[in-house]
Amino acid sequence: MIKQRTLKRIVQATGVGLHTGKKVTLTLRPAPANTGVIYRRTDLNPPVDFPADAKSVRDTMLCTCLVNEHDVRISTVEHLNAALAGLGIDNIVIEVNAPEIPIMDGSAAPFVYLLLDAGIDELNCAKKFVRIKETVRVEDGDKWAEFKPYNGFSLDFTIDFNHPAIDSSNQRYAMNFSADAFMRQISRARTFGFMRDIEYLQSRGLCLGGSFDCAIVVDDYRVLNEDGLRFEDEFVRHKMLDAIGDLFMCGHNIIGAFTAYKSGHALNNKLLQAVLAKQEAWEYVTFQDDAELPLAFKAPSAVLA
(Lines of atoms letter the chains of each structure in order from A and count residues from 1; the text may use other names and numbers.)
(Lines give C-alpha, C1' and ligand atoms only; values in the text may rest on other atoms or scores of the structure.)
Protein backbone atom coordinates (compact mmCIF):
# COMPACT_ATOMS: atom_id res chain seq x y z
CA MET A 1 0.00 0.00 0.00
CA ILE A 2 1.22 3.50 -0.87
CA LYS A 3 0.95 5.29 2.46
CA GLN A 4 0.19 8.84 3.56
CA ARG A 5 3.16 10.92 4.71
CA THR A 6 3.76 13.26 7.61
CA LEU A 7 6.84 14.47 9.53
CA LYS A 8 8.85 12.45 12.05
CA ARG A 9 9.37 15.38 14.43
CA ILE A 10 8.57 19.03 15.04
CA VAL A 11 10.93 21.53 13.39
CA GLN A 12 11.16 25.30 13.63
CA ALA A 13 12.72 28.13 11.64
CA THR A 14 12.61 31.91 11.60
CA GLY A 15 12.43 34.26 8.67
CA VAL A 16 11.09 37.63 7.59
CA GLY A 17 7.51 38.39 6.54
CA LEU A 18 7.31 39.77 3.00
CA HIS A 19 4.52 42.18 3.93
CA THR A 20 5.53 43.37 7.39
CA GLY A 21 9.30 42.97 7.24
CA LYS A 22 9.08 41.54 10.77
CA LYS A 23 10.57 38.33 12.16
CA VAL A 24 8.27 35.31 11.86
CA THR A 25 8.66 31.97 13.65
CA LEU A 26 7.52 28.98 11.59
CA THR A 27 6.78 25.63 13.28
CA LEU A 28 6.04 22.45 11.31
CA ARG A 29 4.24 19.69 13.24
CA PRO A 30 3.48 16.05 12.38
CA ALA A 31 -0.23 15.25 12.03
CA PRO A 32 -2.30 12.03 12.06
CA ALA A 33 -3.63 10.34 8.92
CA ASN A 34 -6.40 12.20 7.06
CA THR A 35 -5.65 15.51 8.81
CA GLY A 36 -4.59 17.14 5.56
CA VAL A 37 -2.52 20.32 5.28
CA ILE A 38 -3.47 22.85 7.98
CA TYR A 39 -2.02 26.36 8.22
CA ARG A 40 -2.43 27.92 11.68
CA ARG A 41 -2.00 31.48 12.95
CA THR A 42 -0.92 31.40 16.59
CA ASP A 43 -0.71 35.21 16.80
CA LEU A 44 -4.51 35.22 17.13
CA ASN A 45 -6.35 34.28 20.33
CA PRO A 46 -7.67 31.66 19.99
CA PRO A 47 -5.42 30.40 17.14
CA VAL A 48 -7.13 30.18 13.73
CA ASP A 49 -6.76 27.17 11.40
CA PHE A 50 -6.79 27.42 7.60
CA PRO A 51 -7.08 24.00 5.93
CA ALA A 52 -5.57 23.96 2.42
CA ASP A 53 -8.61 24.25 0.17
CA ALA A 54 -8.88 25.51 -3.42
CA LYS A 55 -12.01 27.51 -2.55
CA SER A 56 -10.24 29.42 0.26
CA VAL A 57 -7.46 30.77 -1.98
CA ARG A 58 -7.21 34.49 -2.74
CA ASP A 59 -4.56 35.90 -5.03
CA THR A 60 -3.18 39.30 -4.16
CA MET A 61 -0.59 41.34 -6.03
CA LEU A 62 2.14 40.09 -3.70
CA CYS A 63 1.19 36.53 -2.80
CA THR A 64 -1.36 33.77 -2.34
CA CYS A 65 -3.53 33.86 0.78
CA LEU A 66 -5.94 31.47 2.44
CA VAL A 67 -9.05 33.27 3.72
CA ASN A 68 -11.69 31.88 6.09
CA GLU A 69 -15.42 32.68 6.36
CA HIS A 70 -14.69 35.58 8.76
CA ASP A 71 -12.31 37.15 6.19
CA VAL A 72 -9.28 36.34 8.37
CA ARG A 73 -6.30 35.43 6.20
CA ILE A 74 -2.88 33.85 6.20
CA SER A 75 -0.53 35.08 3.47
CA THR A 76 2.43 33.89 1.39
CA VAL A 77 1.60 30.18 1.56
CA GLU A 78 2.54 29.30 -2.03
CA HIS A 79 6.23 28.35 -1.76
CA LEU A 80 5.80 26.20 1.35
CA ASN A 81 2.80 24.54 -0.31
CA ALA A 82 5.02 23.74 -3.32
CA ALA A 83 7.59 22.10 -1.01
CA LEU A 84 4.82 19.97 0.54
CA ALA A 85 3.69 18.92 -2.95
CA GLY A 86 7.26 18.20 -4.00
CA LEU A 87 7.84 15.83 -1.08
CA GLY A 88 4.30 14.44 -1.08
CA ILE A 89 3.44 15.50 2.49
CA ASP A 90 -0.23 14.67 3.11
CA ASN A 91 -0.62 15.59 6.78
CA ILE A 92 0.99 18.53 8.56
CA VAL A 93 0.17 21.47 10.83
CA ILE A 94 2.03 24.65 9.91
CA GLU A 95 2.12 27.30 12.64
CA VAL A 96 3.22 30.93 12.35
CA ASN A 97 3.12 33.65 15.01
CA ALA A 98 2.24 36.21 12.32
CA PRO A 99 -0.26 36.82 9.50
CA GLU A 100 2.13 35.30 6.94
CA ILE A 101 4.56 32.50 6.19
CA PRO A 102 8.16 33.86 6.09
CA ILE A 103 9.43 34.54 2.56
CA MET A 104 12.89 32.97 3.27
CA ASP A 105 14.98 33.29 0.05
CA GLY A 106 11.93 33.58 -2.25
CA SER A 107 12.10 29.93 -3.32
CA ALA A 108 10.89 26.61 -1.89
CA ALA A 109 14.39 25.28 -1.11
CA PRO A 110 14.56 26.42 2.57
CA PHE A 111 11.23 24.69 3.19
CA VAL A 112 12.46 21.51 1.47
CA TYR A 113 15.53 21.47 3.73
CA LEU A 114 13.35 22.03 6.80
CA LEU A 115 11.00 19.18 5.84
CA LEU A 116 13.92 16.84 5.17
CA ASP A 117 15.44 17.83 8.51
CA ALA A 118 12.17 16.87 10.22
CA GLY A 119 12.23 13.52 8.43
CA ILE A 120 9.34 11.98 6.52
CA ASP A 121 7.21 9.38 8.27
CA GLU A 122 4.76 6.99 6.59
CA LEU A 123 1.37 6.48 8.23
CA ASN A 124 -0.57 3.23 8.08
CA CYS A 125 -3.26 4.67 5.83
CA ALA A 126 -3.59 4.74 2.03
CA LYS A 127 -2.48 7.93 0.27
CA LYS A 128 -5.21 9.42 -1.92
CA PHE A 129 -4.32 10.93 -5.29
CA VAL A 130 -6.54 13.01 -7.57
CA ARG A 131 -6.47 11.39 -11.02
CA ILE A 132 -7.56 13.46 -14.03
CA LYS A 133 -10.04 11.57 -16.25
CA GLU A 134 -11.06 14.28 -18.74
CA THR A 135 -9.43 17.37 -20.24
CA VAL A 136 -10.31 20.58 -18.40
CA ARG A 137 -9.17 23.99 -19.65
CA VAL A 138 -9.61 27.54 -18.38
CA GLU A 139 -8.78 30.79 -20.17
CA ASP A 140 -8.38 34.47 -19.36
CA GLY A 141 -7.80 36.54 -22.49
CA ASP A 142 -4.73 35.02 -24.16
CA LYS A 143 -3.71 33.19 -20.95
CA TRP A 144 -4.76 29.58 -20.41
CA ALA A 145 -4.12 26.48 -18.31
CA GLU A 146 -5.31 22.92 -18.73
CA PHE A 147 -5.17 19.40 -17.35
CA LYS A 148 -5.29 16.25 -19.47
CA PRO A 149 -5.32 12.59 -18.41
CA TYR A 150 -1.78 11.18 -18.04
CA ASN A 151 -0.33 8.35 -15.98
CA GLY A 152 2.10 10.50 -14.01
CA PHE A 153 2.44 14.22 -13.35
CA SER A 154 3.90 16.32 -16.16
CA LEU A 155 4.17 20.09 -16.32
CA ASP A 156 4.73 22.33 -19.36
CA PHE A 157 4.80 26.07 -18.65
CA THR A 158 5.38 29.01 -21.00
CA ILE A 159 5.82 32.65 -19.99
CA ASP A 160 5.91 35.65 -22.33
CA PHE A 161 8.03 38.34 -20.72
CA ASN A 162 9.43 40.98 -23.02
CA HIS A 163 12.51 41.92 -21.01
CA PRO A 164 16.23 42.10 -21.94
CA ALA A 165 17.14 39.91 -18.93
CA ILE A 166 14.95 37.05 -20.16
CA ASP A 167 16.16 35.40 -23.35
CA SER A 168 13.35 34.19 -25.64
CA SER A 169 14.76 30.65 -25.46
CA ASN A 170 14.30 30.63 -21.66
CA GLN A 171 10.54 31.25 -21.58
CA ARG A 172 9.34 27.63 -21.61
CA TYR A 173 10.05 24.79 -19.20
CA ALA A 174 8.69 21.24 -19.26
CA MET A 175 9.35 18.32 -16.93
CA ASN A 176 8.06 15.00 -15.71
CA PHE A 177 7.52 15.55 -12.01
CA SER A 178 9.28 13.54 -9.30
CA ALA A 179 10.46 14.52 -5.83
CA ASP A 180 14.07 14.36 -7.05
CA ALA A 181 13.33 16.50 -10.13
CA PHE A 182 11.42 19.01 -8.00
CA MET A 183 14.26 19.35 -5.50
CA ARG A 184 17.00 19.66 -8.15
CA GLN A 185 15.30 21.60 -10.92
CA ILE A 186 12.48 23.64 -9.39
CA SER A 187 12.73 24.19 -5.62
CA ARG A 188 15.63 26.70 -5.80
CA ALA A 189 13.99 29.02 -8.36
CA ARG A 190 13.19 32.36 -6.71
CA THR A 191 10.31 34.76 -7.10
CA PHE A 192 11.02 37.97 -9.01
CA GLY A 193 9.93 41.57 -9.21
CA PHE A 194 10.76 45.01 -10.58
CA MET A 195 12.82 47.38 -8.43
CA ARG A 196 10.37 50.21 -9.20
CA ASP A 197 7.39 48.12 -8.00
CA ILE A 198 9.16 47.17 -4.77
CA GLU A 199 10.13 50.81 -4.11
CA TYR A 200 6.57 51.98 -4.81
CA LEU A 201 5.02 49.34 -2.52
CA GLN A 202 7.49 50.11 0.26
CA SER A 203 6.69 53.82 -0.03
CA ARG A 204 3.09 52.82 0.80
CA GLY A 205 4.12 50.65 3.76
CA LEU A 206 3.78 47.39 1.83
CA CYS A 207 6.29 44.67 0.89
CA LEU A 208 8.52 45.82 3.76
CA GLY A 209 10.36 42.47 3.74
CA GLY A 210 11.15 42.69 0.03
CA SER A 211 14.89 42.71 -0.71
CA PHE A 212 17.65 41.15 -2.79
CA ASP A 213 17.75 38.36 -0.18
CA CYS A 214 14.31 37.03 -1.08
CA ALA A 215 13.77 37.70 -4.78
CA ILE A 216 15.32 38.23 -8.18
CA VAL A 217 15.12 42.00 -8.64
CA VAL A 218 15.23 43.53 -12.12
CA ASP A 219 15.19 47.04 -13.53
CA ASP A 220 14.27 47.79 -17.15
CA TYR A 221 17.47 46.24 -18.46
CA ARG A 222 19.05 43.66 -16.21
CA VAL A 223 19.06 41.50 -13.09
CA LEU A 224 20.28 43.62 -10.16
CA ASN A 225 21.22 40.80 -7.75
CA GLU A 226 25.02 40.59 -7.36
CA ASP A 227 25.03 36.81 -7.68
CA GLY A 228 22.80 36.82 -10.77
CA LEU A 229 20.47 33.93 -11.55
CA ARG A 230 20.55 30.36 -10.20
CA PHE A 231 19.35 29.05 -13.59
CA GLU A 232 19.31 30.78 -17.00
CA ASP A 233 15.55 30.13 -17.06
CA GLU A 234 14.92 30.80 -13.36
CA PHE A 235 11.89 33.00 -14.12
CA VAL A 236 9.83 30.27 -15.83
CA ARG A 237 11.05 27.63 -13.35
CA HIS A 238 9.67 29.78 -10.54
CA LYS A 239 6.32 30.07 -12.33
CA MET A 240 6.28 26.26 -12.43
CA LEU A 241 7.12 26.16 -8.71
CA ASP A 242 4.15 28.47 -8.09
CA ALA A 243 1.89 26.19 -10.16
CA ILE A 244 2.98 23.08 -8.23
CA GLY A 245 2.06 24.85 -4.98
CA ASP A 246 -1.22 26.20 -6.37
CA LEU A 247 -2.35 22.79 -7.65
CA PHE A 248 -1.60 21.15 -4.27
CA MET A 249 -4.22 23.39 -2.63
CA CYS A 250 -6.61 20.44 -2.96
CA GLY A 251 -4.37 18.63 -0.44
CA HIS A 252 -3.56 15.77 -2.82
CA ASN A 253 -0.91 15.06 -5.43
CA ILE A 254 -2.47 15.09 -8.91
CA ILE A 255 -2.04 12.43 -11.60
CA GLY A 256 -2.35 14.22 -14.94
CA ALA A 257 -0.64 16.48 -17.49
CA PHE A 258 -0.63 20.22 -16.73
CA THR A 259 0.07 22.74 -19.49
CA ALA A 260 -0.07 26.51 -19.10
CA TYR A 261 0.59 29.67 -21.11
CA LYS A 262 1.14 32.93 -19.19
CA SER A 263 -0.76 31.52 -16.22
CA GLY A 264 -0.43 32.74 -12.65
CA HIS A 265 -1.79 31.97 -9.18
CA ALA A 266 -5.36 33.07 -9.99
CA LEU A 267 -5.66 31.07 -13.22
CA ASN A 268 -3.96 28.01 -11.71
CA ASN A 269 -6.53 28.11 -8.90
CA LYS A 270 -9.37 28.62 -11.40
CA LEU A 271 -8.22 25.45 -13.20
CA LEU A 272 -8.05 23.45 -9.97
CA GLN A 273 -11.54 24.59 -8.98
CA ALA A 274 -12.87 23.83 -12.49
CA VAL A 275 -11.49 20.27 -12.27
CA LEU A 276 -12.91 19.64 -8.80
CA ALA A 277 -16.32 21.08 -9.76
CA LYS A 278 -16.67 18.66 -12.70
CA GLN A 279 -17.26 15.30 -11.00
CA GLU A 280 -16.72 13.22 -14.14
CA ALA A 281 -13.32 14.89 -14.81
CA TRP A 282 -11.48 13.33 -11.86
CA GLU A 283 -11.46 10.57 -9.26
CA TYR A 284 -9.68 9.69 -6.03
CA VAL A 285 -7.31 6.73 -6.39
CA THR A 286 -5.15 4.74 -3.98
CA PHE A 287 -2.46 2.19 -4.79
CA GLN A 288 -2.08 -1.15 -3.04
CA ASP A 289 1.12 -2.03 -4.85
CA ASP A 290 4.24 0.06 -5.44
CA ALA A 291 4.42 -1.38 -8.97
CA GLU A 292 1.11 0.32 -9.89
CA LEU A 293 2.25 3.77 -8.74
CA PRO A 294 3.18 6.25 -11.50
CA LEU A 295 6.94 6.87 -11.56
CA ALA A 296 6.32 10.53 -10.67
CA PHE A 297 5.41 9.56 -7.12
CA LYS A 298 7.99 6.90 -6.28
CA ALA A 299 9.63 7.98 -3.03
CA PRO A 300 13.26 9.01 -3.58
CA SER A 301 15.89 7.78 -1.16
CA ALA A 302 16.40 11.32 0.21
CA VAL A 303 12.79 11.57 1.34
CA LEU A 304 12.26 8.32 3.21
CA ALA A 305 15.83 7.78 4.40
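The backbone N, Cα and C atoms fix where each Cβ goes, and this holds for glycine too.
Database features (Swiss-Prot):
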{"type": "MUTAGEN", "residues": "HIS19 to Gln", "note": "90-fold decrease in activity"}
{"type": "MUTAGEN", "residues": "HIS19 to Ala", "note": "1400-fold decrease in activity"}
{"type": "MUTAGEN", "residues": "CYS63 to Ala", "note": "Reduces level of inhibition by metal ions"}
{"type": "MUTAGEN", "residues": "GLU78 to Gln", "note": "3000-fold decrease in activity"}
{"type": "MUTAGEN", "residues": "GLU78 to Ala", "note": "700-fold decrease in activity"}
{"type": "MUTAGEN", "residues": "HIS79 to Gln", "note": "1200-fold decrease in activity"}
{"type": "MUTAGEN", "residues": "HIS79 to Ala", "note": "2300-fold decrease in activity"}
{"type": "BINDING", "residues": "HIS79, HIS238, ASP242", "note": "Zn(2+) binding site"}
{"type": "VARIANT", "residues": "GLY210 to Ser", "note": "In ASMB1; reduced activity"}
{"type": "MUTAGEN", "residues": "ASP242 to Gln", "note": "2300-fold decrease in activity"}
{"type": "MUTAGEN", "residues": "ASP242 to Ala", "note": "10-fold decrease in activity"}
{"type": "MUTAGEN", "residues": "ASP246 to Ala", "note": "1800-fold decrease in activity"}
{"type": "ACT_SITE", "residues": "HIS265", "note": "active site, proton donor"}
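Mapped onto this structure are the features recorded in Swiss-Prot.
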{"residue": "HIS19", "record": "mutagenesis position", "Cβ contacts under 8 Å, 6 or more apart": "LEU62, CYS63, SER75, THR76, PRO99, GLU100, LEU206, CYS207, LEU208, GLY209"}
{"residue": "GLU78", "record": "mutagenesis position", "Cβ contacts under 8 Å, 6 or more apart": "CYS63, THR64, ASP242, GLY245, ASP246, HIS265"}
{"residue": "HIS79", "record": "mutagenesis position", "Cβ contacts under 8 Å, 6 or more apart": "ILE101, ILE103, MET104, GLY106, SER107, ALA108, PHE111, THR191, LEU241, ASP242, GLY245"}
{"residue": "GLY210", "record": "variant position", "Cβ contacts under 8 Å, 6 or more apart": "LEU18, GLY193, ILE198, LEU201, GLN202"}
{"residue": "HIS238", "record": "Zn(2+) binding site", "Cβ contacts under 8 Å, 6 or more apart": "SER107, ALA189, ARG190, THR191, PHE192, ILE216"}
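Using a 10 Å radius centred on the Cβ of HIS265 (active site, proton donor) and all shown protein chains, the other Cβ atoms total 21.
Neighbour count (other Cβ atoms within 10 Å of the Cβ, all protein chains): 29 for ASP246 (mutagenesis position). When Cβ neighbours within 10 Å are tallied across all protein chains shown, the highest count among the mutagenesis positions CYS63, ASP242 belongs to ASP242. Sitting within 8 Å of the Cβ centre of HIS79, HIS238, ASP242, and not among those site residues for Zn(2+), are the Cβ atoms of GLU78, ALA82, GLY106, SER107, ALA108, ALA189, ARG190, THR191, LYS239, MET240, LEU241, GLY245.
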